[in-house]
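Chemist: Pasting the feature list from Swiss-Prot:
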BINDING   Asp16, Asp21, Asp22, Ser23, Tyr77, Ser158, Asp210, Asn215, Ser269, Arg270, Arg277, Asn278, Ala279  S-adenosyl-L-methionine binding site
BINDING   Asp16, Tyr77, Thr155, Tyr157, Ser158  adenosine binding site
MUTAGEN   Phe213 to Tyr  Improves activity against a wide range of substrates that are modified at the C-2 position of the adenine group
MUTAGEN   Ala279 to Tyr  Increases the conversion of 5'-CIDA into 5'-FDA. Improves activity against a wide range of substrates that are modified at the C-2 position of the adenine group
MUTAGEN   Ala279 to Leu  Improves activity against a wide range of substrates that are modified at the C-2 position of the adenine group
Amino acid sequence: MAANGSQRPIIAFMSDLGTTDDSVAQCKGLMHSICPGVTVVDVCHSMTPWDVEEGARYIVDLPRFFPEGTVFATTTYPATGTTTRSVAVRIRQAAKGGARGQWAGSGDGFERADGSYIYIAPNNGLLTTVLEEHGYIEAYEVTSTKVIPANPEPTFYSREMVAIPSAHLAAGFPLAEVGRRLDDSEIVRFHRPAVEISGEALSGVVTAIDHPFGNIWTNIHRTDLEKAGIGQGKHLKIILDDVLPFEAPLTPTFADAGAIGNIAFYLNSRGYLSLARNAASLAYPYNLKAGLKVRVEAR
């Protein structure tokens, strides 16, 4: 029986391996060999190599879109070949949905049962946002030679310590038998900057540049704006890195900004405050990067 309780096991695969050689194909070939009939969905293989925080952003919302029991094989492994092992966790999708309840109860066909999913990843912080947004039921260090090679290739732990065991788990191998159970303190996490709210002003950071469009994503969520009394139509001043100000109303779409090139403030598909130019790049002309400070003021 597959991990999702059906005859069609699913692995969603994210990595930094790229698609210019056969690395991803090797991983997927092993997945199909170990778990015949598996459906392997490519999430992304072009993330910035070794960027754990970027990878974490790509995997946190996945349970909203996949059937219960899906195995998420997620990897960027800068410490390949070292004592850094993989961790396998069972998470339960939040009752209000994987992205703070955006679609909960909407009846639009996207809401899933409050069921469990398995993530497997290097224990290097990649699961930070997953664990914070969803919580988890149980976590294990992946060490059993029933699911990983006895002598793993030291330069390719993404294959040996993530792809291979993900296939065994998708095929129904018991999660509790992949290795010893981990205490919460043993799961590596990175620091996530907090959003500060003072009246109708908020402070946060740029979390990502939305390639290839050049839009700017922040860590300020819809719920943070609501706490500050800010909603659609509110005119805002947003200052980046203390020196670069932009002004516009918060609107649902880019087109609401008007002419091409006009500034648009909007909530991205993940529910976070973002900045853009209508049909043009905002980030690239200024060479803006993740990590910049963001200040939002209602006007």
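In case you wondered, yes, glycine gets a Cβ from its N, Cα and C as well.
Neighbours and distances for these, please.
Modeler: Under the DSSP three-state reduction, Asp16 (S-adenosyl-L-methionine binding site) is assigned to coil, being neither helix nor strand. Sequence-distant contacts (6 or more apart, same chain, Cβ under 8 Å) of Asp16 (S-adenosyl-L-methionine binding site) comprise His45, Ser46, Met47, Thr48, Pro49, Trp50, Asp51, Gly55, Thr75, Thr76, Ser158.
Cβ neighbour count for Tyr77 (S-adenosyl-L-methionine binding site): 27 (other Cβ atoms within 10 Å of its Cβ, all protein chains included). Tyr77 (S-adenosyl-L-methionine binding site) falls outside any helix or strand according to DSSP and counts as coil.
In the three-state DSSP reading, Phe213 (mutagenesis position) counts as coil.
Secondary structure from DSSP puts Ala279 (mutagenesis position) in coil. Every protein chain shown contributes to the tally, and the Cβ of Ala279 (mutagenesis position) ends up with 14 other Cβ atoms within 10 Å.
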Chemist: Rounded to the nearest angstrom, how far is the Cα of Phe213 (mutagenesis position) from the Cα of Ser269 (S-adenosyl-L-methionine binding site)?
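Modeler: Here the two Cα atoms are 14 Å apart.
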Chemist: Which residues, sitting 6 or more apart from Tyr157 (adenosine binding site) on the same chain, put a CB under 8 Å from its CB?
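Modeler: Residues satisfying the criterion: Thr75, Tyr77, Ala79, Thr80, Gly81, Thr84, Ser86, Pro122.
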Chemist: Starting from the Cβ of Thr155 (adenosine binding site), draw a 10 Å sphere and report how many other Cβ atoms land inside it.
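Modeler: Step by step: centre on the Cβ of Thr155 (adenosine binding site), count other Cβ atoms within 10 Å, giving 11.
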Chemist: Radius 10 Å, atoms counted are CB only; among the binding-site residues Asp22, Asp210, which position scores highest?
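Modeler: That would be Asp210, with the highest Cβ count within 10 Å.
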Chemist: Which one is it, among the recorded positions Asp22, Asp210, Phe213, Arg277, Ala279, that lies nearest to Thr155 (adenosine binding site) by Cα separation?
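Modeler: That would be Asp22, the closest of Asp22, Asp210, Phe213, Arg277, Ala279 to Thr155 (adenosine binding site).
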